[in-house]
Amino acid sequence: MMWTWALWMLPSLCKFSLAALPAKPENISCVYYYRKNLTCTWSPGKETSYTQYTVKRTYAFGEKHDNCTTNSSTSENRASCSFFLPRITIPDNYTIEVEAENGDGVIKSHMTYWRLENIAKTEPPKIFRVKPVLGIKRMIQIEWIKPELAPVSSDLKYTLRFRTVNSTSWMEVNFAKNRKDKNQTYNLTGLQPFTEYVIALRCAVKESKFWSDWSQEKMGMTEEEAPCGLELWRVLKPAEADGRRPVRLLWKKARGAPVLEKTLGYNIWYYPESNTNLTETMNTTNQQLELHLGGESFWVSMISYNSLGKSPVATLRIPAIQEKSFQCIEVMQACVAEDQLVVKWQSSALDVNTWMIEWFPDVDSEPTTLSWESVSQATNWTIQQDKLKPFWCYNISVYPMLHDKVGEPYSIQAYAKEGVPSEGPETKVENIGVKTVTITWKEIPKSERKGIICNYTIFYQAEGGKGFSKTVNSSILQYGLESLKRKTSYIVQVMASTSAGGTNGTSINFKTLSFSVFEIILITSLIGGGLLILIILTVAYGLKKPNKLTHLCWPTVPNPAESSIATWHGDDFKDKLNLKESDDSVNTEDRILKPCSTPSDKLVIDKLVVNFGNVLQEIFTDEARTGQENNLGGEKNGYVTCPFRPDCPLGKSFEELPVSPEIPPRKSQYLRSRMPEGTRPEAKEQLLFSGQSLVPDHLCEEGAPNPYLKNSVTAREFLVSEKLPEHTKGEV
């Protein structure tokens, strides 16, 4: 029985656990649109299924009830419901309750209570006239029509808002009108003269918290009056050659002056500070005037005027040329905040509370327009970005003003909006070394910067190598690269950067040197120093042993043609031959000429031998005449061995023996003295030539026949005539 009951209850429990009741309506609000409807709204919460909402109302001070029904599938606004006329009357008290129902159940909101007077909302009033009041300055009168759909039994409250035509900021005025007051007008005072205003109006039941919508806007203008005043400023220029100084006067309408204020002209008068009697007056319709004042201080005054009167007098003191102005601004900076350019500064003079700000575009030529504005009781100044040109550099100066004196200005440059530079810097390469180079660049023209240059970045890379970069501040226009590779090509370029980005300049190529100037000078110095030392040593050696140096550089070659052997005759020749033994101790190198393998030397030797042969031939010719009478004749010639070269074998032909290029005269004379007088010239010549065997052994073996000799001079033996006397042969 128990199990049966449990099985029967299980589906019901599951269904109950899976049920999702609708969310409880919250934030109920009701508005009574006068003579139209009562509309209530609420927050439905999250819906998971079809939900129907029912608004239950109790009205007529609790005596009547009705409902307003809506659902999430059919109502355009599923969280709103309205009650319509004629079942809406004022005054009355209502109770409102919202009930939400879906397939899983019903849930109700809290009960809310409403007074219709407190939630009534009327139509907006209609403005039909805005006009100035004759004879009353700076005032306009607004007239409107009371809303038709407004409680007759209730007082209304109003809000009037107004602004100038060129302004976006509204000002508001609140006031109330009695339900019995038929004059629906309001006088708006404290306005600017000759200024056009925009007016709008709204109203509400005095007890209600709901305001009507704003009325349609209407425009009106205040009456014209005399000018409000002027602000005066000056631009001082350098003194001219005659001592007079040009001063440009600038003026504009005083702050707060009407935009439409009419001015017919300006009266200016000025005089030296030390003498008011020297006053000069000028009249102009322009907005500026240039005066040529002396070197002393001056006072300048001016007014503007129109048909209704004159403005208050504006005065300005012009300091003397030699007068020193005070300085109190310590630091100043500019920054961009949202859509404004903000300039801030710090002052060391606490008694200075008025400042004059001056700004103009930084262009190459003198600016045609200069803007200025005064600031009081503050150390900052702001200007809208749209009043300045983007990407243009502006010179901003702040002048401290204390009473009638103007202090030394503090100037900076600023951009209202910065961009990327239009072009990069022009780059050059200087002082190229082995491992170093200097990169120089020029500043970008002002018109191409589009911002304040904050830094420069140098990019450089070797061919096929890794790239490097160096960043320097904007005040540096050159940079030295170090640790480069010797004899390597590089590419380099410089990027100029602003706060908005950077732009690269032109890229250039360069190649490092193989040798530095120092290395070249060092090598040249070493070589030159070595040569200098060698020259010094050579000169010193030459001074110490001049003959030796001369002999080494220019060796003396004997010339047989200049020999004195031709002058040897008779006993002199014999006496010179007797010097043999004393000459034997002389070095062989002093008696002979060493052979040389070069063709030029051989030619010289050949010439010497020929000349010497001619000399001998002449000697034998002279002696033959005197020796014929002693000639034995008839004897057969025999071979005679060279008396001075016993080592030369007999039978050697003349061609096999070498030629000695030099025959000492004393030995030739000795041979001549031992020969018989009757010997034939040919025998004498052969006998005399056999004296050449005095040369060293190696010359005897390696000699070659000389074609210039009549007979071969290489022979080591010669024939003696058989007709020679016996004692002559023996002597030979």
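Placement of Cβ uses the backbone N, Cα and C atoms for every residue, glycine included.
Modelled residues match the original; the substitutions are not represented.
What Swiss-Prot says about this one:
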DOMAIN    24-122  domain 'Fibronectin type-III 1'
DOMAIN    124-225  domain 'Fibronectin type-III 2'
DOMAIN    223-315  domain 'Fibronectin type-III 3'
DOMAIN    319-416  domain 'Fibronectin type-III 4'
MUTAGEN   Tyr639 to Phe  Abrogates STAT5 activation. Mild effect on STAT1 activation. No effect on STAT3 activation
MUTAGEN   Tyr639 to Ala  No effect on STAT1 and STAT3 activation. Slight decrease; when associated with A-670 and A-708
MUTAGEN   Tyr670 to Ala  No effect on STAT1 and STAT3 activation. Slight decrease; when associated with A-639 and A-708
MUTAGEN   Tyr670 to Phe  No effect on STAT3 and STAT5 activation. Mild effect on STAT1 activation
MUTAGEN   Tyr708 to Ala  No effect on STAT1 and STAT3 activation. Slight decrease; when associated with A-639 and A-670
MUTAGEN   Tyr708 to Phe  Abrogates STAT3 activation. Loss of interaction with STAT3. Mild effect on STAT1 activation. No effect on STAT5 activation
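Secondary structure counts, DSSP: the domain 'Fibronectin type-III 1' (24-122) has 3 helix, 56 strand, 40 coil. Per DSSP, the secondary structure of the domain 'Fibronectin type-III 3' (223-315) breaks down as 0 helix, 48 strand, 45 coil. Each residue of the domain 'Fibronectin type-III 4' (319-416) gets a DSSP state, and the totals for helix, strand and coil are 3 helix, 54 strand, 41 coil.
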